[in-house]
Amino acid sequence: MTVSNNGMAMPSVPPKIDCSEAIQDSPKFRATVAQHAMYFNRLENRLNEMLRHITAMIDFSKNYTNTFYKLTVSVNQLCDESFSGNPLASTTFQGLSEAYAHTVNLFRTYFDHSNVVTFTKLSNFIKIELTKVAESRAHFENMSQSMDDALVKNASISRQKPADATEGRNALTAVGTCFAHTTLDYVANINIAHAHKDHMILDALWTLVRESSAFFSKGHATFDEWTAADNGAIADTIQTFAAKSKLIERKMQDVHSLVPKEMFQHPSGMPIEPDVMMEGYLYKRSSNAFKTWNRRWFQIKDKQLLYSHRSTDLEPATIMEENLRICLVRPAPSNIDRIGCFELVTPTRIHLLQADSESLCQDWMRALQRTILALHEGDSVDVASTSPRNKTTSMSSGVTLTSANAISPLSNAMDVTKGRSVSDPASTYTSANTSSISTAAGFSSSTTAFEQVRRVPGNEVCADCGSPAPKWVSINLGVVLCIECSGAHRSLGVQTSKVRSLCMDSIDNELRDVLLALGNRQVNEIFLAHLPPADSIVPPQINEKSARPAREAWIKAKYVERRFAVAEDTRARSSATNRQEHLKHKTSIGGNSSSNGVNRSSSYADVQDAESGGLLDADPWSADLSVPVPTASKRLSACGSDTNLDAIGSSSIDTKTVEWDSVKEACECGDLLALMTAYAQGFDLNALHNGTTALHIATRNGQTAAVEFLLLNGAKINMLDEKLNTPLHLAAKEGHTLPVCQLLKRGADSNLANVDSKTPLDIAMECTHADIVTLFRVTIMRNDFNADFNNPMDETVEAVISDIARRAATEKEQKKTESLKSTSDI
């Protein structure tokens, strides 16, 4: 065995083939033939690499020296990999390699010498010798298959058919004879190739050295001098490396002094990573029924608590708690009969951890408490740096977070250190901000997302007033806002603008893709496409010093009335049309009030308007997502519901001005700018066209960002197409795991059946999409245990769903990277 430059073990020259083994077609013969095939493939690859280098020497004369160096490296690799079994050839190759390397140093002015002879000889060896071996191998494999077929046919002939037996025996004899000759031809070509290999390749390489030496008489003299002086220089180098190796050996003898005198009593040194506050092994009690203790590697990194398995695979760390700001640390209760235990308490669960000693337990508790303190001190700085008019910070759920409430978890943690314990985590946070509970966001990941979103063109200032360094975002509009404008957006209601904090709220991958695809500059180009001259804008544009009423008036005109998204004459015509349609619609509703209430023939139904209940603002994986809906409301018209009447009353834009074809194409390719343009011009995202909706198309094509955009902007999650398929049906059919996760975590009904009486679970099982089937089953399992507030099943289900979603996102990213790489290669 030899070792190549990349550290991989390479097989040496295969053993010679015994002809008797070849006639018998024994397993040993097959194995030896396979080794020779691999050997010649490797040899051909290396020779082709050398030919490419020689061609480069011819074509790029100015880079001759560098290309010659690459050829030298290739010769070294060829010697190590293919000629280690032949000492004479190996020695000769080493001498040639040294000559090539010396040529690089001496002939800096050497341009475009004739390398045709060398190239021709090596090419002839590949085209003649190696091609014969390849053709013989192909004939051998074909005859081997024919031989196997003849043997099977002969073995299956009945004794009762002597004629067939004779015919089969004759055929077997003929095929066997032909196979034997083909095998021997193959062996002969292999042996001939090995015989010609040494002298042909050596002769080709020596030709280049000989011609170079003849062309440069001075170089020939230099070669003689170099040969005489070479041994001493190499010996000195070896002695230098030997001295360095002995020094390293002596240093390695002192490594045992690093072992501490008291193991498992104190943290083992400072963390290597600068952003890691503390790290080490802890035991974590699982939440399953067995309550097993598992040893995991924990880190307090980027103000998050992470843990990972001890394995040879470098897997990404799992985030135990993304937002330590809403957590507290306390010693374990007295009923835990294990030393060094402590608890990390969140509003919804309790993590029980164990250190290797009581001193390490105290170190971990202090480190976590310092992290929580740093988080709250950071919040205090943010609140102090805001405008004096905004003494309280309004969170995503609409609850006002005062500075006292922000410190309440920390105060509880401080009480624990003084000996006062908290028995119920839920009661501990009764007075805390409820939005912090639903915002279990990763501080590190939010910071990363914050930086990514801020790098989008236009996001360095507020989208509405131009204030610098905005820290809030309207997730459905895709614009970044200052804190004053975010308050005005929040007053519009979540049906118009859903405001989140870039620093404190969770931004998952799909939402991040939406924000990165839009941005202030492009969204303003859409909503301000028909902005009149500055002196005739009503209401006037705002700036960072504008008062709250002016902000509200401008933002309402921009996003609710969409006054500047379409031309003024178009808005005037569409306003009259909409008033007529509104009156007709009210008349039709009044006339049909005595009937069943909804005309099924107009369009297909939305089964459950989950978004109207505020599910988009709740914890996506909370256990209480299911909203009971009366039977009579399960067939609401997609285009004739009360929500559409409100939209007609509030917007004076004709939805017919937006072409369905452009929306369909945008959903198929994930063009969020086109979708935002259609939405700004009044397109009804729940409208049914040709028996389908925009959400159905985006889901069917696996466009997760488009699905996220549509759901954020009011697309009904359980909408039915002409075959009574919900988007969940289509995602399960196409095997799109991420859209299934998106729909399930927003409360999509997985029990609805289409015209074929099949639920999404039935379709996923038919199409054998294992991950999607698992998602449906664990969701059903979670719903079965929904009555228990802190049952261990919730954590297990969340872990399974998160793992599947993470794996699907990773696979999607890998496929995208491979596609881009293949495109660039083409």
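A Cβ is built for glycine as well, from the same backbone N, Cα and C atoms used for every other residue.
Here the original residues stay in place, and none of the substitutions has been built in.
Annotation comment: Swiss-Prot describes 275-373 as domain 'PH', evidence class sequence analysis. Restricting the average to the domain 'PH' (275-373) gives a pLDDT of 85.
Quoted from Swiss-Prot, the note on the mutagenesis of K284 to A is: Loss of phosphoinositide binding. Causes a delay in apoptosis during embryonic development. In the three-state DSSP assignment, the secondary structure recorded for K284 (mutagenesis position) is strand. Counting only same-chain residues six or more apart in sequence, the Cβ atoms lying under 8 angstroms from the Cβ of K284 (mutagenesis position) belong to W293, N294, R295, R296, Y307, H351, L352, L353, Q354.
According to Swiss-Prot, the feature domain 'Arf-GAP' maps to 447-572.
In the domain 'Arf-GAP' (447-572), helix, strand and coil residues by DSSP number 55 helix, 11 strand, 60 coil.
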